[in-house]
Amino acid sequence: MMFGNLPDVRKPKEGYKKYLEYFDLRFPRIQEEKHFQSYYYYTYLKQIRISIIFLTSVLFIGTMTAYISPLDISYLPYYDSKNIYYFNYVQPNVTTTSSSTTTTSSTTNSIDSTVENNNFTEADGHLTNYYFPYLANKARDTFILRMITIGLLLFYFIFTFTAKFKRLWKLFTTITLFLVSCIVLIFESDIRTIPGRMVLLFIIIAISSGMTFLPSMLASGGLCLFFFFYFMFYSQIAGKQMVLLSLVLLISWIILMIISRFKEQLFRDKFRTLENLKIQTIRSEKIINQMLPTVVVQRLRLQSSKDQSLETTLENDKELSIKKDEESNLTGKKQSKVVVSPPPPPTAAAPQQQDNEISTPQNSRKIVDPQSPSSLMPGQYSVTDLIVDSYDPVTVLFCEIVNFNALVEKMSSTQVINLLNEVYNSFDRLTDVYGVTKVEHIGNVYMVVGGCPELCPDHAQRVAHMSLGMLSVIRRFGIVQVRIGMHTGPVVGGIIGKKKLSWHLFGDTINTSSRMASHSSIGRIQVSHPVQQLLRPYFLFEDRGKIQVKGKGLMRTFYLVKTKQLDKRYTSIFSSLHREKPYIPPVDISEVSFENQNNTIGKGDDIASGSATGPTHPNIPNSMLSAIPSRVSIEMNPLGGSGSIQKRERKGSIFANVMPPKVLNFLQTGSLTSPQQQPLPQQSNSEETISNSPRLSSTPQSTSTLQHSSSTGALGSLINNNNNNNNNNNNNNNNNNNNNNNNNNNNNNNNNNNNNNNNNNNNNNLPVSLISPISQNTTPTGSLSLPVTEKKKQTVQFGSISRSSSISKGTVGRSPSPALFDGGIEMDDNGGGAGDDFNTMEPNLDLGKGIHGSNVISTNNSKLNKLEKDLTKHYTLDKFKLSFISRGNLVEKEYRNEYILKNWNRILASMLMIVALFGLSGLVDYFFLKLSSISSIVKVEPMPSSSSSSLSSSSSNSMTSSEEKFITLHTIRSEENLIYDIITGVRYGFVFFCLIVIYVVSKFKTFSIRKWIQEVVMVFFIVLAAVLIVLTSVPPLNKIPLDSVILSIEIMFITICYNFSGIKFWYSNIVCAFCIIFIEISKTWKQAYHSRDIYLSHNYYLITAVLINIITSYFEELFNRLNWVHGRLLDKDQRETESLVAEILPADIVKSMKSGRQLIVDEFKNVTIFLSDIVGFTEMAARMSPRQLVETLNQIYSTFDEIAQEFGVLKIATIGDAYFCVSGCPDKDQTDHAFRVANMAIKMLESIKSIRTVDNIPIRMRIGIHTGPVIAGVVGIKMIHYQLWGESVQITQQMESTSRADMIHVSEDTFNILKSKYLFEERPDGIIKKRKIKTYFLLRALTENDPQPEVKTRSVSVSKSNFGGSLQYNQITPTLNLPVSQLIIKDQNEIKNQNDHDNDDENGNENGNESSSSNINEEEEDDDNSNNNNNNEDDESSYEDDQEMNQYLNNSENNKNNNNNSNQINEEDGNWAKNYDGSSESS
């Protein structure tokens, strides 16, 4: 299932209900259906009003035309024997001749002249008195009734602007259209105008009214019933002809209803696409922000987009040049090849201009194509554009779980990971509460930083509150013991490598913070002296004195105790947490948090409305905000979202899971009492601080800030769809509606806000805990910054980017606004200026206001509008030609190909529809022709029998008048019937020919033929319309009034062609033009035989229907193209997110999260772990600048990433200068995991030889490999990544730390797997920090020329009670044939220097590598009691281990001379040993 798709949870219907699903297009979820109805209403509201005006105009013009120039219906024949009023035929004086042919010809001419001269007389005088009793007053009554109807329509048009119309607009519109359509048919006595009039009314109701399928079907269906009963019972028109006419209208109604349903389904598909795109965008941002900080993501997007825009432009130019070359080769013209040279790189000022440019091919501006590779694909940025920034100062916190190894021994692996997941989830939520950034968690160490990547001056206070909150949470778990350390100083942050993108911090501050945690006491917070200096005015400390810090010497440290300002309340509440019943909060990975997007401030006009009287807040009295000046600056959300200032408590949130009710009440109100009993304090001057939270502190700055931080959901919640976003969309939205409506009324802005708050949802209260003071020049993401006194614009430098003090709108997590890149938008004191520009830039379309008056999808407004505006950046659409002009003709071809494949069945169905109408018109015309000729309406008495005998006896005698008339009319009728039969046969023969054509077209398989289907359909429609007109215009049919049926059929042809055929808009215009030409020629041909008035009426109906279809077809074509682009953006965003997640998490883990698995933990019995470390990293970092250091690491790790990907090894993480990989998990099918890792390690050692530092010093590294069981999984909800736990990880780290430079150190388990294919050297000093493990150095892979001798190698076991060494012989093959004496370093001081050097390397791992080492080597610190004495004991223990190793080396050196039976070393190995000794000394 795709990330953004909403699953269908409807139950399958049975019985007759399943057949009703065709008419029920509603979404299965009530909330989603409400969103759609609201969105549909505000999208089609203008079209509804336009349809009312159009219907009013049509009715008015038709009424005036009928009143001024009424149709002449005195000679109109009616097509049924019961209703035909016969006329006596007055035979003119005609000269009788002996020739029957002459007589027949003269008689026919006399009949024609009689018809033309209207020489009919009433037979019985009841035509006027009986059938049309109201003929005298018909025109007057019709005029009065229709003018009243026009007045009612105008009143209804005004009614559409009221609030009551919005609630039942479908019902009102349905009733109105039905009544108006019925009134249009009343007093209509000319049956020739009824078909065209009915079809036009159907088109207005079904297509142009803007109503959905069911209301349109009800209104038009009611009109059909009215038509049938009115003309059948009131006008008394009945018989076969009336039934056939009704059949034509019924088929036309069915076809129009199919088109109406199709259009609604198309609109619903677009809405679902936009909803999925919106949800996918939100979830993608949340997922990405869980992997990387928001600021880093935005900079990475911006930078990658610039690089890819150039690449895309070059690729498009190349494609166009290749296309031109191919065309020239086909035409035989020789053209010179086009050589595309890349444009010069943009300057420092160029990027901002390029971002604001709209991509058009005319000005050759850069195009950002959503079909191009992901804008967030890793490795798309160059070394010169690394995401690296320096931050000074920041506060770093390390929290270490001390008894983690003890928990692992006492509890099962699943229980330990569950516990760890609960702890880290609680910590992750606390980072949102206190506004700090989680860097990462490594094993049992949790790292937090304040002040970067988002700058804030109170970073130390935030981190201090975070540390106290972490202790309060840990007390609830009972069995977990932690120690916390803090330090303040400068750091460097950036992203390195091509795989497993992660944001790391580098610098001595990180190392010192790790030391503060490792030297702290259990349950205490140890801070350095710089931190104590920053927090001294706000917190109480306990002076610990000077302690010996590993790698730092003596440092003065302090224990953080509690706060000063909130002494009683804070300490009493949080100290009572451990007395409550231990409670582990439930994990709900399917929980989705959409507060940031759903609870919004509003758009630009919302803020502009309050600019005159100052900023407002829905839950703060105006008296408190009266002192706040109105000059503020606004930051726009990169995604166009709205800022969140309200939060509704929901089940499973941070406040419900982490904090008990007492603390929750305190966080909301600042008091232990109920929220109703604790009023907000009044602000008297600018020096006072608005705060009632645990983070309250008096700052010297003369600023006041209202901050709101919201928590982010879990990654699983972002992947698995949840209905919380739909359920929360109904809240907090009336404020936005009223603010939008009162945009221009600045004087009443505050009153409107207060009224809205009193009338709207009561659950949307802003927790007071989210209010904290920070300075004016800082805007934490997700906060509302209200400057109090200073109006001077202040900026904070972030690398090369500056940002102004602003109001953050709708940022995701703590995402900054585009003001970082494009600058903020300022509003003057009078509310004008840039505020108007903001409203112009992002207009309020009021999308999604609910049926019951609530803005149920206000979130969609800015999101969908922003998406609509972004289309011009991705695709350039020519709105006149309705074609894409981006990238030459490539985009247009791609759209056309996909459109044809998607709408193939629809195109064939449209062809069947017009063929069915063509055949139906032939059937109807046949029965009309039988009874519509002049011979059928003239009453002829039967010829007497005497005439028959006299005719047979004497043909030469002259005939009587009646006999001559009978023979003449009988001959005419026989000739006409023969012609009618021939024409009908030709029609149905053509119908069968068309069916054969459709069958042949449907069998087209190759796309090279299918791509011409639109042209084929266009010709098919034109030919069918021409045949229909021609067959009804040949003599004698040109003298018969068949235009009423033909007109309705042609209008249906045009409607199907425009709205259902699936051909291009301009092709439909060509078809329509030919239809109009054919009809007009036919009318001109028939005009000599019929009245001109009826043709004027037909032209009126025809032109009106054509205009309606042109407008609707144009917008449908535009609609389809925009919807296609939305789908491409959705696919692009999904690909980007999945690509990024795949780079950070394994594919199997992503699938598990998609399936709804809440906790991802697995046990693997046999995997191979790889860990490398750079030798002398501390000295190397001291010689290089921070940026040079990060660039060097990026070069190294990018190379390693490519090698790891080549061998299919999974990169776990980079920890400072350590590179951590694993093979064999999570893919259990990798049985050759040890060989993969071994080959990768060998190639890494070869590749790193070509990398040097800036001072041309080669880089050397140590590698450790071990094979064993591990526990792997994902814990936490922020900055998550795939992790490993277990003893095998610790052994691997020890293998690396005890290895030698440029050597691959493997354990015995790995050696047993690889010994048959690789050459090894046994390491005799086999003690690995309290572990008796045989270890080996992997040299290279075996070749065919290498001998495989079986030799006895030495394995050493050392006992702690006896410092001597014992030698044991085991048969192990193959190994390097070297004497032990050559493998032992002779100088004991060299061993000591090597160990010291390794310790320095550990100290130099500047991204918590020391913390990682402390995580893995917990055996040395399990018994710490968190005091200085225990730390000294650790040093003594470490010293004893060194003495044991030295004593063993002495014994080995003494026994060296006794080893006379050792094999001789060859020259190559001797050189290697010599080089190794020299390299060790140099290192």
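A Cβ is built for glycine as well, from the same backbone N, Cα and C atoms used for every other residue.
Modelled residues match the original; the substitutions are not represented.
Under the heading domain 'Guanylate cyclase 1', Swiss-Prot lists 395-517, citing sequence analysis as support. Model confidence over the domain 'Guanylate cyclase 1' (395-517) stands at 86, taken as the mean pLDDT rounded to a whole number.
One mutagenesis experiment named in Swiss-Prot is E440 to K, and its note says Catalytic activity preferentially toward ATP instead of GTP, still activated by GTPgammaS; when associated with Q-502 and D-504.
When other Cβ atoms within 10 Å of the Cβ of S502 (mutagenesis position) are tallied across all protein chains shown, the result is 20. Where Swiss-Prot documents S502 to Q as a mutagenesis experiment, the accompanying text is: Catalytic activity preferentially toward ATP instead of GTP, still activated by GTPgammaS; when associated with K-440 and D-504.
Swiss-Prot documents H504 to D as a published mutagenesis change and attaches the note Catalytic activity preferentially toward ATP instead of GTP, still activated by GTPgammaS; when associated with K-440 and Q-502. Around the Cβ of H504 (mutagenesis position), 24 further Cβ atoms fall within 10 Å across all displayed protein chains.
Here the domain 'Guanylate cyclase 2' (1168-1296) is broken down by DSSP into helix, strand and coil counts: 54 helix, 38 strand, 37 coil. What Swiss-Prot lists as domain 'Guanylate cyclase 2' is 1168-1296.
D1173 (Mg(2+) 1 binding site) has a Cβ environment of 26 other Cβ atoms inside 10 Å. According to Swiss-Prot, the Mg(2+) 1 binding site annotation covers D1173, D1217.
As annotated by Swiss-Prot, Mg(2+) 2 binding site applies to D1173, I1174, D1217.
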Those recorded positions listed as E440, D1217, and which of them has the most Cβ atoms within 10 Å of its own Cβ: D1217
For S502 (mutagenesis position): DSSP state (helix, strand, coil): coil
H504 (mutagenesis position) and E440 (mutagenesis position), Cα-Cα, nearest whole angstrom: 8
Helix, strand and coil counts within the domain 'Guanylate cyclase 1' (395-517) (DSSP): 58 helix, 37 strand, 28 coil
Cα-nearest neighbour of D1217 (Mg(2+) 1 binding site) within the listed recorded positions, S502, H504, I1174: I1174
Cα distance (Å, whole number) from D1173 (Mg(2+) 1 binding site) to H504 (mutagenesis position): 16
Integer Å distance between the CA atoms belonging to I1174 (Mg(2+) 2 binding site) and S502 (mutagenesis position): 19
